[in-house]
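Asks: Take a look at this one; I'll ask things after.
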Amino acid sequence: MAEISDLDRQIEQLRRCELIKESEVKALCAKAREILVEESNVQRVDSPVTVCGDIHGQFYDLKELFRVGGDVPETNYLFMGDFVDRGFYSVETFLLLLALKVRYPDRITLIRGNHESRQITQVYGFYDECLRKYGSVTVWRYCTEIFDYLSLSAIIDGKIFCVHGGLSPSIQTLDQIRTIDRKQEVPHDGPMCDLLWSDPEDTTGWGVSPRGAGYLFGSDVVAQFNAANDIDMICRAHQLVMEGYKWHFNETVLTVWSAPNYCYRCGNVAAILELDEHLQKDFIIFEAAPQETRGIPSKKPVADYFL
């Protein structure tokens, strides 16, 4: 059991927001790949479970989330993507979640967000952070390879469909999602792209997305999809909501946002959704971790001046 104790040590280190060695990242990603490759594009998840939205590298707020929601493995978690970018601690955030996944594979489910992509992370911070913290892009490469193995969606008790963004005009059934070859960079268009990029909109049918990827989808589209797949609701993340969660279309779509005071300046609260074994819902609202518990670095860490 040397591997488990190694992993437990790494988890403790990461919980303290301390980096693990590049060689340890390589080994962790290799183990994660073995687990993730077995998961479905529509990963089955059993209740009770706590569902979480975007985290975006806000490590101390992820610790706050675990403080209010309970730790892994006591609490069963589903994270709906966007672990990295924009926050100061994308590396520690993603590696902690990945280490927990390897240690407790049945107690934490990670699905892919639009930021789990090589192209997006080169623009929004994760690439630069890996380079700064490890002195090379190797760790970024290991992590982005793992992104390709993450599930595209999850289904809780066959009734609640969870996806990062939303629906696609190319997809009417969950079986169609199951046939996608997900082990690739997020494409610029098509069903896999849409699942990670789309947003609900107070309209009917499909609309052009201002994001430049995915679509806007209306209440009629949701009603058809939910009926065709015998599901009660769609749970998704992807959009900042100031109250932490927001219902759409007569409670058939739910947005959950789990990064409080987003980008350290938006002033929003965050939420997680607790589902019991009967799928009864309980929202936990939380605020950003108190200032004194987080060493927020200056925008440009000191190391840069000496490199």
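Backbone N, Cα and C define each Cβ position, glycine as well.
Keep in mind it's a predicted model, so treat the numbers as computed, not measured.
From Swiss-Prot, here are the annotated features:
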| type | residues | note |
| --- | --- | --- |
| ACT_SITE | His115 | active site, proton donor |
| BINDING | Asp54, His56, Asp82 | Mn(2+) 1 binding site |
| BINDING | Asp82, Asn114, His164, His238 | Mn(2+) 2 binding site |
| MUTAGEN | Glu39 to Lys | Diminishes interaction with PPP4R4 |
| MUTAGEN | Glu64 to Lys | Abolishes interaction with PPP4R4 |
| MUTAGEN | Asn76 to Asp | Diminishes interaction with PPP4R4 |
| MUTAGEN | Asp82 to Ala | Loss of activity |
| MUTAGEN | Arg107 to Glu | Diminishes interaction with PPP4R4 |
| MUTAGEN | Glu277 to Lys | Abolishes interaction with PPP4R4; no effect on interaction with PPP4R1 and PPP4R2 |
| MUTAGEN | Leu307 to Ala | Unable to dephosphorylate 53BP1 and KAR1, loss of DSB repair activity |
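What's the neighbourhood like for these features in this structure?
Replies: Within 10 Å of the C-beta of His115 (active site, proton donor) we count 27 further C-beta atoms, all protein chains included. According to its DSSP assignment, His115 (active site, proton donor) is coil.
Asp54 (Mn(2+) 1 binding site) is surrounded by 28 other CB atoms, counting those within 10 A of its CB over all protein chains shown.
Close to Glu39 (mutagenesis position) in the fold, though at least 6 residues off in sequence, lie Ser151, each with a CB less than 8 Å from its CB. A coil conformation is recorded for Glu39 (mutagenesis position) in the three-state DSSP classification, outside any helix or strand.
In the structure as shown, the Cβ atom of Glu64 (mutagenesis position) sits within 10 Å of 21 other Cβ atoms.
The DSSP secondary structure for Asn76 (mutagenesis position) is coil.
The number of other Cβ atoms within 10 Å of the Cβ belonging to Asp82 (mutagenesis position), over all protein chains shown, comes to 26.
Look at Arg107 (mutagenesis position): DSSP puts it in coil.
If you draw a 10 Å sphere around the CB of Glu277 (mutagenesis position), it holds 10 other CB atoms from the protein chains shown. DSSP assigns Glu277 (mutagenesis position) to coil, not to a helix or a strand.
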Asks: Say we define neighbours as other CB atoms within 10 Å of the CB. Which of the recorded positions Asn76, Asn114 has the fewest?
Replies: Asn76
Asks: Determine, using Cα-Cα distances only, which of these recorded positions is closest to His56 (Mn(2+) 1 binding site): Asn76, Arg107, His238.
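Replies: Considering only the listed recorded positions, the nearest one is His238.
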Asks: Hey, which of the recorded positions His56, Arg107, His164, His238 is the loneliest by Cβ count within 10 Å?
Replies: Arg107
Asks: What is the separation, in Å, between the Cα atoms of His115 (active site, proton donor) and His164 (Mn(2+) 2 binding site)?
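Replies: Counting only the Cα atoms, the answer is 10 Å.
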